[in-house]
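One mutagenesis experiment catalogued in Swiss-Prot, Arg91 to Ala, is accompanied by this note: Total loss of activity. Quoting Swiss-Prot on the mutagenesis of Cys109 to Ala: Reduces activity by 90%. Record note (Swiss-Prot), mutagenesis Cys130 to Ala: Reduces activity by 70%. The unchanged residue is displayed. One entry in Swiss-Prot concerns the mutagenesis experiment Cys137 to Ala. Its note says: No effect. According to Swiss-Prot, the mutagenesis experiment Asn146 to Ala carries this note: Total loss of activity. In Swiss-Prot, the entry for mutagenesis Asp147 to Ala states: Total loss of activity. The structure shown retains the original residue. Recorded in Swiss-Prot as a mutagenesis result, Arg151 to Ala carries the remark: Reduces activity by 75%. Among the sequence features in Swiss-Prot, the mutagenesis site Arg161 to His is noted as follows: Reduces activity by 99%. Experimental mutagenesis at this site is recorded by Swiss-Prot as Arg161 to Lys, annotated: Reduces activity by 66%. Here Swiss-Prot describes Cys262 to Ala as a published mutagenesis experiment; the accompanying note says: No effect. Experimental mutagenesis at this site is recorded by Swiss-Prot as Arg284 to Ala, annotated: No effect. Record note (Swiss-Prot), mutagenesis Cys304 to Ala: Loss of inhibition by N-phenylmaleimide, but no loss of activity. The unchanged residue is displayed.
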Amino acid sequence: MATSHPLAAAAATSSSSATFRPPLRFLSSPPSSLTLNRRRSFPVVCAADADAKETTKKPTIPDKAPAAGSSFNQLLGIKGAKQETNIWKIRLQLTKPVTWPPLVWGVLCGAAASGNFHWTVEDVTKSIVCMLMSGPCLTGYTQTINDWYDRDIDAINEPYRPIPSGAISENEVITQIWVLLLGGLGLGALLDIWAGHDFPIIFYLALGGSLLSYIYSAPPLKLKQNGWIGNFALGASYIGLPWWAGQALFGTLTPDIVVLTCLYSIAGLGIAIVNDFKSIEGDRTLGLQSLPVAFGMETAKWICVGAIDITQLSVAAYLLSTGKLYYALALLGLTIPQVILQFQYFLKDPVKYDVKYQASAQPFFVFGLLVTALATSH
């Protein structure tokens with residue numbers, strides 16, 4: 001599975017999890033004991049035990065690699081990627097750039113909700129740095145560590161991905177994990193100094209999201225083994241954490257916003273479930289209790305759309321109750337097309353139409369997030 005932090009977070013999605021997975025995807029953070037271990041079953045990563053020769057070994061293409069693949073898919077880190085031997089392209093693939101936009105958007109929503117963002121050079125620059133922390137650094141960290149611990153699943157579902165295929169060595173993967181993590185935390189600390197915070201809230205959001213990402217993917221907790229807890233953690237990483245980071249950067253993170261974004265994270269749970277359907281075979285084989293495995297595809301697809309739709313309708317009702325009539329109507333207007341697309345694609349066949357459904361429905365969802373952010377800023 002792939003995995004969403006204030007940035008990071010969550011997402012993790014296109015690999016064995018899905019496109020929304022682990023997400024400012026402030027997501028996982030490996031402890032200092034993270035090491036590289038060559039055994040097929042790795043509770044931890046043990047760089048110290050890795051053969052030094054692996055760092056210089058050239059990437060290889062498996063004998064059974066697909067005859068053709070898309071270079072574009074490879075760069076985005078999604079299924080159907082072309083086999084690549086360029087180590088930097090492989091590194092980029094592991095970070096799954098396709099999962100960065102939700103985190104970047106979350107930062108934008110948080111900045112809008114603060115009511116204090118201005119189109120000045122300084123504010124725009126600060127927001128870009130926050131987006132870099134949430135997307136390339138912390139989401140990239142989350143996706144890489146998720147792929148590391150998912151290699152057994154990927155060996156079943158997508159055996160030609162970089163790690164199970166041997167296209168990148170163990171030491172190279174571990175190095176990437178630490179560079180992205182430390183880079184993201186460093187940017188978080190820089191943003192706190194830049195914003196003049198007495199308490200380094202952005203740094204701690206990044207640290208917390210990184211830890212969440214780690215326990216999402218790694219044993220012994222491995223939250224993703226539970227469909228409810230894992231997918232909610234993913235939703236929070238992709239929606240809540242980046243929003244909080246953006247709002248804290250330009251304003252004050254208030255309790256009502258925390259509650260509202262946690263509610264929205266339930267919709268993120270539903271979106272994360274979409275990605276579980278394509279991994280049902282590998283999840284069942286390895287004992288992961290994703291919702292499609294636990295409840296069956298028919299029930300799980302209704303849980304999925306229910307989480308997405310009921311959450312947005314609840315937020316619209318909340319906005320209406322606070323006198324934000326036009327914002328509530330706008331959110332309702334953005335929810336209706338999602339329901340139509342669910343019946344048109346997802347509910348018919350969640351495996352066949354998962355990509356088409358997400359590509360067509362998610363734009364309405366993310367604009368609904370922005371509508372909510374603008375409503376709370378007034």
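Glycine too: its Cβ is placed from the backbone N, Cα and C atoms.
Original residues only.
When Cα-Cα distances from Cys137 (mutagenesis position) are compared across the mutagenesis positions Cys109, Cys130, Arg151, Cys262, Arg284, the shortest belongs to Cys130. Ranking the mutagenesis positions Cys109, Cys130, Cys137, Cys262 by C-beta neighbours within 10 Å puts Cys130 at the top.
Between the mutagenesis positions Asp147, Arg161, Arg284, Asp147 has the most other Cβ atoms inside 10 Å of its own Cβ, all protein chains included. For Asp147 (mutagenesis position), the nearest of the mutagenesis positions by C-alpha distance turns out to be Arg91; the candidates were Arg91, Cys109, Cys130, Cys262, Cys304. Within the same chain, residues at least 6 positions away in sequence whose Cβ sits under 8 Å from that of Cys304 (mutagenesis position) are Gly270, Ile273, Val274, Leu291, Phe346, Pro350. Classification of Cys262 (mutagenesis position) by DSSP places it within a helix.
According to DSSP, Arg161 (mutagenesis position) sits in a coil region rather than a helix or strand.
Other Cβ atoms within 10 Å of the Cβ of Arg151 (mutagenesis position), summed over all protein chains shown, number 19. The Cα of Arg151 (mutagenesis position) lies closest to that of Arg161, out of the mutagenesis positions Cys109, Cys130, Arg161, Cys262, Arg284. Geometry remark: Cys109 (mutagenesis position) versus Arg91 (mutagenesis position), CA distance 29 Å.
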